[in-house]
Amino acid sequence: MSLPMLQVALDNQTMDSAYETTRLIAEEVDIIEVGTILCVGEGVRAVRDLKALYPHKIVLADAKIADAGKILSRMCFEANADWVTVICCADINTAKGALDVAKEFNGDVQIELTGYWTWEQAQQWRDAGIGQVVYHRSRDAQAAGVAWGEADITAIKRLSDMGFKVTVTGGLALEDLPLFKGIPIHVFIAGRSIRDAASPVEAARQFKRSIAELWG
């Protein structure tokens, strides 16, 4: 089982704020996510600028595309994104359109599982050639005190068994990682737990050490 990668979510409102994080920890992570908040705040230039600074890193545009899949994904890929996200409630043709464009750029598409989705949809994504999903505990659910539970673990295992590469996100803390031991997680996303730490560098390194210990 390969080691899960570590992704930092830049849900900053400005590039200046995002740079404060990347200057510290870009070299400690595998994937740099231009979060939805930053995508809205700064547009695709955020993707272009971060990829220019860190060409050796995977840069994800968390656009959460809901419609106009080909147009919006092309905007992201032309800004040199490696991956883009499509929201789970989008029509299957939106996901297919985004994937068609991704292939032109040797990129990839992730389905963001935020909110309601079904296993029938999951099979449609697989049948369409989608290989990545993001299992997401929403920001608002976290604020309401919703913790990771057995239902989450069961769903993640089932997605993995279907052949998806699963990314896990949603207020992920270091102490949550053992919950997922034994599952071939593709990526763990940490946002505030790294960005807001007293030492973001050490927080990122602790995540990497824990991942190596649990999956090594």
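Cβ atoms are placed via backbone N, Cα and C, with glycine included.
Nothing has been swapped: the model has the original residues at all the noted spots.
Noted in Swiss-Prot for the protein shown:
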BINDING   Asp11, Arg192  substrate binding site
MUTAGEN   Glu33 to Lys  Loss of activity
BINDING   Glu33, Asp62  Mg(2+) binding site
MUTAGEN   Lys64 to Ala  16% of wild-type activity
MUTAGEN   Asp67 to Ala  5% of wild-type activity
MUTAGEN   Glu112 to Ala  0.5% of wild-type activity
MUTAGEN   His136 to Ala  5% of wild-type activity
MUTAGEN   Arg139 to Val  17% of wild-type activity
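Feature map: annotations from Swiss-Prot on the structure.
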{"residue": "Asp11", "record": "substrate binding site", "Cβ within 10 Å": "20"}
{"residue": "Glu33", "record": "mutagenesis position", "Cβ within 10 Å": "26"}
{"residue": "Asp62", "record": "Mg(2+) binding site", "Cβ within 10 Å": "27"}
{"residue": "Lys64", "record": "mutagenesis position", "Cβ within 10 Å": "21"}
{"residue": "Asp67", "record": "mutagenesis position", "Cβ within 10 Å": "13"}
{"residue": "Glu112", "record": "mutagenesis position", "Cβ within 10 Å": "27"}
{"residue": "His136", "record": "mutagenesis position", "Cβ within 10 Å": "20"}
{"residue": "Arg192", "record": "substrate binding site", "Cβ within 10 Å": "14"}
### Task
Please report the DSSP secondary structure of Asp11 (substrate binding site), reduced to three states.
coil
### Query
At the Cα level, what's the spacing in Å between Asp62 (Mg(2+) binding site) and His136 (mutagenesis position), rounded?
12
### Task
Work out the three-state DSSP category of Glu112 (mutagenesis position).
strand
### Task
Sorry to bug you, but what's the C-alpha spacing from Lys64 (mutagenesis position) to Asp11 (substrate binding site), rounded to the closest Å?
13
### Query
If one measures from the C-alpha of Arg192 (substrate binding site) to the C-alpha of His136 (mutagenesis position), what distance in angstrom results, rounded to a whole number?
15
### Query
DSSP three-state call for Arg192 (substrate binding site): helix, strand or coil?
helix
### Task
Anything within 10 Å of His136 (mutagenesis position)? Look among the mutagenesis positions Glu33, Lys64, Asp67, Glu112, comparing CA atoms, and list what you find.
Glu112
### Query
Which mutagenesis positions (Glu33, Lys64, Asp67) fall within 10 Å of Glu112 (mutagenesis position) by Cα distance?
Lys64
### Cα separation, Glu33 (mutagenesis position) to Lys64 (mutagenesis position) (Å, whole number)
12
